[in-house]
Each structure stands twice: as structure tokens, then as C-alpha cells.
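Take a look at the structure below.
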Amino acid sequence: MDVRQVLHMKGGAGENSYAMNSFIQRQVISITKPITEAAITALYSGDTVTTRLAIADLGCSSGPNALFAVTELIKTVEELRKKMGRENSPEYQIFLNDLPGNDFNAIFRSLPIENDVDGVCFINGVPGSFYGRLFPRNTLHFIHSSYSLMWLSQVPIGIESNKGNIYMANTCPQSVLNAYYKQFQEDHALFLRCRAQEVVPGGRMVLTILGRRSEDRASTECCLIWQLLAMALNQMVSEGLIEEEKMDKFNIPQYTPSPTEVEAEILKEGSFLIDHIEASEIYWSSCTKDGDGGGSVEEEGYNVARCMRAVAEPLLLDHFGEAIIEDVFHRYKLLIIERMSKEKTKFINVIVSLIRKSD
């Protein structure tokens, strides 16, 4: 699997698109808003920002969320500017980054014809992997990234023994768990090294990563949602609808870290100070437009399955082909509903606010 080419959320605006099924991601951005506001406020109140404010959203995806975070950041700065009595807005440079397969066209079609901020705002698309350099040195003042850094640059090497699974699970050999962790360490270190060159001294980063509280890498806190998809695929293997060999070669390029693991990589790389780190949670039932659940477990399970389909379909399509898609997601939906009827399932988020050290 060539992750750079295959990994992207389902584009367009159809029923199963990411644009129509990214409500939980929007709520996570809202949950982290106090941390993001505190970081941008501290940045703008100091002497790092003068006439230009460069903000990058890494892993912006498409749909309504692509502009949500940066819009909120600009609003915060404008409110603060007026309170501080500063006459002129900074010129805003906004960089929206994702892998080349992202639906950037949809983002730019959604832009307002005229800026609705007092200052000048320049918006740029930046296709490419954030596991590499994206910007010149000392370009950025603020980086935001939400629900992106759990994706790895590649499927870990040496996990051929992960048969019957598509991700980390309690049935995985220890070697598989170790391989996933090693890939996370390599990727996260590279991410931090690249950003250290691109962010100005005193600049800020707020990163929200799908993760876990537990130090158990195979904890259901982070792995259950993929285990249920593996069960749906294995049902189809047992019925002869999917080749077992093909199933055994499919693995999700993702690692959901604990706060301890994230902190360890930041301290090891050494270019950023940790201003704040915490874990939060959000229930699966929040995969609705209003985010309050409140429907039947069947409705909630259906919404979770659609949210996950918008994320996972491009990966499945590339490996298994189109013929299995409707069947596997129908089975997946039923398994999700069954699990949600028995327990309050939730996602764990690791949120970290960082300050670029002076060289």
C-alpha cells in the first residue's frame, strides 16, 4: 500500500462522503478550542507576530471542517486585536495541507467570494506528506492539526504474522505491536524535526491525535473500532467472499498513542516545550450532526458506520476492490450496533500544545 497515494478521506458531497460524515471530527475541534484559543492568544499577545500571521492546518481533509479551525483562529485574533487596541489586522497567510488525494477542489469551491475578516487573508493549498518538509525555514507562526497524526507514513514493516487482524489487537503477536510503535516513533520524530525548521522561535503548535489513555497498545480504547471491521472482513473470508491471503495482507497504517508516548517523542526531539498535554474522550454516539446522540442505538450505529466508511473506504477500495464495499460496511454497521447496545463506546483524544524553543 502506497499510503501517500491511497490515504485520503472519501471526497465529494455524497451520502457516504467525508464532508457529510465528519461531525465527530468537528466536535473534537470544538472540544480543543479552549487550548487552541489560549495558544493563539499567547502568541499574538507577545512580540512574535507583527504584520503577518502564518497559520497551517496539517491534515485539513475536505468538507466543512477544512476551514473551521483556521476560521476560529482568525476570529480569536481579531477579537484580541480589538481588545488590545491594535489598529491594523495582520496579513493572514493560511496553508491547508493534506496528501495529494485530498479533495482540495471542494475546499476552494467553498471559499467565500470576499474575505469576512478585517485583514487581508491569503489561502493556499499545500499537497504533500507532513512526514517531510512542507515550508521554508521560519515560515509559520502557528500549526493546527486534528485527527491526522495517528496516520502513519506507511504500514509498519515486519507485520506479516498479523493474520486475521487488520490493526493492533490483543490477539496480535508482540512483534506486531512493537513494529507499530517503532513506526510511530520514526514518523513522529520526523514530523517534529520538520516542523522545528518551519516554525519560528516562539511559534505554537496544537495537535490533537486519536489515541488512548492506557499504556496497553492493544487496548480496546483505541483498537475496538478497527477490530469490528476486521470481524466483518473475516466473516466474508469464512464465506468465501474474500480470499484469506488478501485479508492477511491488509493492515491499517495508523497508531493511536498514549499521552506518555507522545510526550516522550517531544522530549526526545527537543525543539519544542510542552505547554499543555491532556487526554479527553468523545462517545461514538456523537457521530451525528447535532452531536448529542439521542437516537436509537440502531441510528447511532448507522452514523458511526458511515463516519468510519468515509475514512476507511479508500483504503479498502484500493486493496479489495469495489465489489465488497457495500457488503462489508453493512456487516460492519451491524457489529457496531451490537457493541454499542452493550456498552458506552468512546474515542480517546490526546491533545498537546507546544511552543517552539529559541535556537
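Just so you know, glycine gets a Cβ as well, placed from its N, Cα and C.
Here is what Swiss-Prot records for this protein:
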- Y18, 59-61, N65, 96-99, 129-131, 146-148: S-adenosyl-L-methionine binding site (BINDING)
- Y18, N21, S22, F23, I24, Q25, Y147, S148, L149, M150, W151, Y255: substrate binding site (BINDING)
- Y147 to S: Decreases activity 2-fold and switch in specificity for jasmonic acid as substrate; when associated with H-150; Q-225 and Y-347 (MUTAGEN)
- M150 to H: Decreases activity 2-fold and switch in specificity for jasmonic acid as substrate; when associated with S-147; Q-225 and Y-347 (MUTAGEN)
- N162, D248, F250, N251: Mg(2+) binding site (BINDING)
- I225 to Q: Decreases activity 2-fold and switch in specificity for jasmonic acid as substrate; when associated with S-147; H-150 and Y-347 (MUTAGEN)
- F347 to Y: Decreases activity 2-fold and switch in specificity for jasmonic acid as substrate; when associated with S-147; H-150 and Q-225 (MUTAGEN)
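Comparing CA positions across the recorded positions N162, I225, D248, F250, F347, the one lying closest to S146 (S-adenosyl-L-methionine binding site) turns out to be F347. Cα of N251 (Mg(2+) binding site) to Cα of N65 (S-adenosyl-L-methionine binding site): a distance of 27 Å. With a cut-off of 8 Å between CB atoms and residues at least 6 apart in sequence, the same chain places A56, D57, L58, G59, C60, G125, V126, P127, G128, F130, L134 near N97 (S-adenosyl-L-methionine binding site), listed in sequence order. Secondary structure from DSSP puts Y147 (mutagenesis position) in coil.
Distance noted between the C-alpha atoms of Y147 (mutagenesis position) and F250 (Mg(2+) binding site) is 22 Å. When other Cβ atoms within 10 Å of the Cβ of D248 (Mg(2+) binding site) are tallied across all protein chains shown, the result is 16.
Counted within 10 Å of its Cβ, the other Cβ atoms near W151 (substrate binding site) come to 21, all protein chains included.
Fewest Cβ neighbours within 10 Å among the recorded positions C60, L149, M150: that distinction goes to M150. For the recorded site, N97 (S-adenosyl-L-methionine binding site), the DSSP three-state label reads strand. Considering only the recorded positions L99, N162, F250, F347, L149 (substrate binding site) has L99 as its nearest partner by CA-CA distance.
Compute the center of the Cβ atoms of N162, D248, F250, N251, which mark the site for Mg(2+); besides them, the chain residues with Cβ within 8 Å of that center are I159, K163, N165, I166, M247, K249. Using Cα positions, the member of the binding-site residues N65, L99, N162, F250 nearest to F347 (mutagenesis position) is identified as N65. Taking Cα separation as the measure, L99 (S-adenosyl-L-methionine binding site) is nearest to W151 of the recorded positions M150, W151, D248, F250.
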